[in-house]
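According to Swiss-Prot:
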- Cys1287, Cys1290, Cys1314, Cys1319: Zn(2+) 1 binding site (BINDING)
- Cys1352, Cys1357, Cys1375, Cys1378: Zn(2+) 2 binding site (BINDING)
- Asp1008 to Asn: Results in loss of primer extension catalytic activity but retains ability to bind to the primase complex (MUTAGEN)
- Ser1180 to Phe: In temperature-sensitive FT20 cell line; defective activity (VARIANT)
Amino acid sequence: MAPMHEEDCKLEASAVSDSGSFAASRARREKKSKKGRQEALERLKKAKAGEKYKYEVEDLTSVYEEVDEEQYSKLVQARQDDDWIVDDDGIGYVEDGREIFDDDLEDDALDTCGKGSDGKAHRKDRKDVKKPSVTKPNNIKAMFIASAGKKTTDKAVDLSKDDLLGDILQDLNTETAQITPPPVLIPKKKRSTGALLNPFSVHTPKAIPSGKPASPVLRNEPLLTPIPLKRAELAGELAQPECPEDEQELGVMEFEDGDFDESMDTEKVDEKPVTAKTWDQETEPVERVEHEADPERGTTSYLENFLPDVSCWDIDQDDESIPQEVQVDSSNLPLVKGADDEQVFQFYWLDAYEDPYNQPGVVFLFGKVWIESVKTHVSCCVMVKNIERTLYFLPREMKFDLNTGKETAIPVTMKDVYEEFDSKISAKYKIMKFKSKIVEKNYAFEIPDVPEKSEYLEVRYSAEVPQLPQNLKGETFSHVFGTNTSSLELFLMNRKIKGPCWLEVKNPQLLNQPISWCKFEVMALKPDLVNVIKDVSPPPLVVMSFSMKTMQNVQNHQHEIIAMAALVHHSFALDKAPPEPPFQTHFCVVSKPKDCIFPCDFKEVISKKNMKVEIAATERTLIGFFLAKVHKIDPDILVGHNICSFELEVLLQRINECKVPYWSKIGRLRRSNMPKLGSRSGFGERNATCGRMICDVEISAKELIHCKSYHLSELVQQILKTERIVIPTENIRNMYSESSYLLYLLEHIWKDARFILQIMCELNVLPLALQITNIAGNIMSRTLMGGRSERNEFLLLHAFYENNYIVPDKQIFRKPQQKLGDEDEEIDGDTNKYKKGRKKATYAGGLVLDPKVGFYDKFILLLDFNSLYPSIIQEFNICFTTVQRVTSEVQKATEDEEQEQIPELPDPNLEMGILPREIRKLVERRKQVKQLMKQQDLNPDLVLQYDIRQKALKLTANSMYGCLGFSYSRFYAKPLAALVTYKGREILMHTKDMVQKMNLEVIYGDTDSIMINTNSTNLEEVFKLGNKVKSEVNKLYKLLEIDIDAVFKSLLLLKKKKYAALVVEPTSDGNYITKQELKGLDIVRRDWCDLAKDTGNFVIGQILSDQSRDTIVENIQKRLIEIGENVLNGSVPVSQFEINKALTKDPQDYPDRKSLPHVHVALWINSQGGRKVKAGDTVSYVICQDGSNLTATQRAYAPEQLQKLDNLAIDTQYYLAQQIHPVVARICEPIDGIDAVLIALWLGLDSTQFRVHQYHKDEENDALLGGPAQLTDEEKYKDCEKFKCLCPSCGTENIYDNVFEGSGLDMEPSLYRCSNVDCKVSPLTFMVQLSNKLIMDIRRCIKKYYDGWLICEEPTCCSRLRRLPLHFSRNGPLCPVCMKAVLRPEYSDKSLYTQLCFYRYIFDADCALEKLTEHEKDKLKKQFFPLRVLQDYRKVKNIAEQFLSWSGYSEVNLSKLFANYAGKS
């Protein structure tokens, strides 16, 4: 029986009966009779009257209920589970479930167990413990009690600070005392997070051995460093042996408040995580919970369909693979002997971080250090201090008078430069201390008037002094280089550190205060103390893959985190094959929305299944638990999907919103102020995790593979070849109705984390990123973010530093360029930015030969130059250091930019330049690695390592050319890029001429490849011919090589960059097989629905087959009729109708959002919560009939909406007419017997709407919905000739295609400034010249129209003539040459009208302003559009409008149209 005390107190029976529990009456422990309100008042009345009150002792029946131990434990448990304070979520008030007499039991236990303290101390402790933190009841009883005398109240406690303890309580670094089976005696006092008191733990109490202390989990090796006692010792107790993690979780709330009185700074003992035996290999497979449908619940039938067949929790786990806990003494550095026998600190650096504003001149290096005593690696942080700014002053030849702006005749010496810096510059910029010396440096970049080799004054001073202006000039010096070079760059370059590697720190210093969350912290007082250790393999890393589920709060529309799951591998090797399985431990934590409750049996279900699930009462508790686990596990790499642009941002925002302490545990650097979140580059989110690298598999997949979208479901299907079920966001709330549903939700999150980890392993993301980083010499965390431009930049930086060159300073671009400074990938994502950049870098690209369109059924040879542009750079020694660029004066004198000045090729006798040398190194190293791969009996791990290395070398070498032509690159050199492409065009034309001289027909060529029609059906002869051409071409070059890329058995060549072919693949037995290859066709683009793609694939397969023409036409006809019927009767799955289109910018940044279907749907998705789509993401949508008369573009819906809304149905006519018909019609153009009318008839469409004609829309217009009337302005005028006008001041050609440049806050009028950054003259100052140029362009277009050239629609004919033929067909004049097809105008009336509309559009400022938001409109009007500027715009617009008024194209004369009908009436 449980012990029951006979207290000398009187309890009212009614109080017991009302509450059903003694707990209801124990808020105040007053020894007063409570037999009834009336009797109490009567006694009070008598007492006031002066009557003597006699105490009567009555024989009372026992008010205690006698129960056995098991019943009492259940009662205590039930009270703990009860949320007895409404909406309190257990924070601040905690019900521990015990009776009022349990405190006395605990007092006795404390008296008997306490050691080293006298009784007084215990009594004092007991007094503190017995103060329950409860609120005063608002009733008459409270008034009576208050009247008896003033009670001493508890000191007010700041709950936000108390919640800080909740985070620490979750930190599993702290050992707990041994606990025994129930009854659980817990001190009754205020808790920080009462939610964790609920025993929704993964294990049941019977799993804990009763009465026996748990064996400590330690490695077999003895610990050489003494283990300091834990914080529990401060409370006067001996540290207990370590408990397994399972037991720690059960006892997670068993700490005293005193355990946390010690400062965090003194916590120097950390351990590696011990994984609980969540998957017990000795346990039989857990039986799944069966789910029965409840017809009364609307969502049950839907949820039932997604219940898992196999539970992911039933996986066995090998205990031997799980790392054991280790303890380290951070004050005792693991030093080893260096090369010169001195004690050094050796570590493998992984990530680096600098804070130039708060800690200038300091670089933090994060990595792993080997602990010999326990044979493992743990995290460390090395703080490198005193990295000085390094500037180079270029002296003038003659002194310069800054006042007059003229050069004097006084020669300049280096002493003069020094004195000017010492007396003027240092005083002005408060540089109190500096060092200087004379050095000789080389320069080879784009600033004119800088000599190739010269003496410079090198000046070094503390980085704590602000940097000097980038454009600083003086009387004795003309340029200053290195003003804005970062401390991190200086450190990496000067110490020759190329990517993650082993480093040694001489004379390492301990830090007084902890600066990081790492196990060891070291300080290097100067960068020279850090040196590279070569040729040592990397250590294994701790990798954590996590996934989380969010819900949108319906009130504030913020994303709230409800569950998280993580998988961890504690020894993930970077130089071997991925481990199998790719994780060793896992954990899962779940909370609930504020308006939901957990299922009543949820705790029992997870206990029964023996799962490791932590239940958190609030989101704050959940996040605190996650941060504590991250701190405990200490991962080196966090892996996720869409983690950079959504999950990490949401996590940090919720940390901020919930005021969770120690937010910086998400990274490794201790910080108090969270960086600014929400920037488009994700800069703040990346900085928050410094020290822990972020691997976003979405970013990695975009670089390594091609998919129609990069959503997790698509990646799982493409890479892992399995299906991922998606839980709609709106169904998550309903999953809290039953344990089985909630369990499935957690399993879904767990599986997502596993999918993410598997994708990372399948793509070899980490080993590849490491190899690329070691080649380029940048930072691995940036490589994982996909910055190709930055990789090239660092590779060249290392090369030029090593060769004593001054490198270009980083340019701070104004407006959109600032955003591109960190993220070069946006070149692909934002077309507007890309176009703006290219205005300053316009040069001719690769040559594309005109295709001889048609179907070829003889063998076609495809010859391809290997790595054309890198090979050209090597072949002709094209480099910054070898090519003499034309002077700026010559460039300004060039009026026609299209006839750009191509620099001369360098002298063949010149020494090889740095750029070709670096490319050659990469090529040669790749060849060596490929040779090593051919060795016999290689270890599979070594083969994989070699393969990853050669792939990294190839990726790096092929991207080297890009830095020359990318206008935001630090090494941007337009003349060099133009020279490379010029030589590429020249080589392709020369190769074409050579092949034609061999009496062979070249039918197509594109940049680095040509197609040759062999007119042969003998494969052996074809290869002989190919080898002959190959040898003839290769004779001309030393390094350039052309090779046979493919042989096509048949080829359907439609237009430039568009063809389909059957590729021949020889087999070992002398025969061959064929494989279909598609290039540029609609069916390989993602903005066509799968139904159209599948139909197009079938048609192509038929055309390329060996069947007769009649059979092909018949098969196509049958298939199209079948498809038309299936679409109309609704037997086609909805997924076949989904159209995918990529966002080129964030959805909210589009000015005309309604007319763009993917933008409209993206905004809806973002409003729903669960995920966030942004620039670069792909949006799926379907076109539906919704009962409205809106255009197709405005009837686009997300697939989820189609499933939910009953009034939506697939728009079958749209898909047949606008998706399937155009795709099939384009493919069948060269095929006799099939035309657009027949295709329409077969699909069940109205054939009168179609006529035989050539589709001349560009590939971008192909994907648009509903025709020209529904196009946006950008898409409507995409093919128009851009308006160009030379700047009278600088001669730069300005290109205008819109009223505004830039977007968002960076928007400004296109006429506001010249595209030449150095030109200060605005185009608004020469409006007369601009108007005259516009009139001349319009007249030229009109003349072109009236020239009246006609061309034949037949692709194989293409005749061009001006004389109108006499023979006409129903569709127009017949071509007199081929007599098959009709003639069409080369420059149609529609083209002329569209061009005139475009000229009006680019100067219609009033219309453009109306499309903006009110805020943007007011800002632009105030800043850029005074009345005078608006009038200038209107004048130019009126010119185009005047010419348009003369055109009759847009007008319909109704009187003429209905003249016949009017006469009849």
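Glycine is no exception: its Cβ is also placed from the backbone N, Cα and C atoms.
In this structure the noted substitutions are not present, so the sites keep their original residues.
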Cα-Cα, Asp1008 (mutagenesis position) versus Cys1287 (Zn(2+) 1 binding site), nearest Å, comes out at 36
Same-chain shell around Zn(2+) 1 excluding Cys1287, Cys1290, Cys1314, Cys1319, C-beta within 8 angstroms of the CB centroid, reads Ser1289, Gly1291, Thr1292, Asn1294, Ser1315, Asn1316, Asp1318, Lys1320, Val1321
Argmin Cα dist to Cys1375 (Zn(2+) 2 binding site) over the recorded positions Ser1180, Cys1314, Cys1319 returns Ser1180
Nearest by Cα to Cys1314 (Zn(2+) 1 binding site), of the recorded positions Ser1180, Cys1352, Cys1378, is Ser1180
Smallest Cα-Cα separation from Ser1180 (variant position) among the binding-site residues Cys1290, Cys1319, Cys1352 is shown by Cys1352
Counting Cβ atoms within 10 Å of each Cβ, the densest environment among the binding-site residues Cys1290, Cys1314, Cys1352, Cys1378 belongs to Cys1352
Simplified to three states, DSSP reports Cys1319 (Zn(2+) 1 binding site) as coil
Among Cys1287, Cys1290, Cys1319, i.e. the binding-site residues, the one with its Cα nearest that of Cys1352 (Zn(2+) 2 binding site) is Cys1287
So Cys1375 (Zn(2+) 2 binding site), by the Cβ count within 10 Å over all chains shown, scores 24
Expressed in Å to no decimal places, the gap between the Cα atoms of Cys1287 (Zn(2+) 1 binding site) and Cys1378 (Zn(2+) 2 binding site) is 48
Reduced DSSP state (H/G/I helix, E/B strand, rest coil) at Asp1008 (mutagenesis position) is coil
Cβ density check for Asp1008 (mutagenesis position), other Cβ within 10 Å (all protein chains) comes to 22
For Cys1314 (Zn(2+) 1 binding site), the three-state DSSP class is coil
Cβ atoms other than its own within 10 Å of the Cβ of Cys1287 (Zn(2+) 1 binding site), all chains, total 20
Quick note, Cys1290 (Zn(2+) 1 binding site) and Cys1378 (Zn(2+) 2 binding site): C-alpha atoms separated, nearest Å, by 52
Between the C-alpha atoms of Cys1319 (Zn(2+) 1 binding site) and Cys1378 (Zn(2+) 2 binding site), the distance in angstrom, to the nearest integer, is 55
Cys1319 (Zn(2+) 1 binding site) has its Cβ surrounded, within 10 angstroms, by a count of other Cβ atoms equal to 17
Cys1290 (Zn(2+) 1 binding site) falls, by DSSP collapsed to helix, strand or coil, into coil
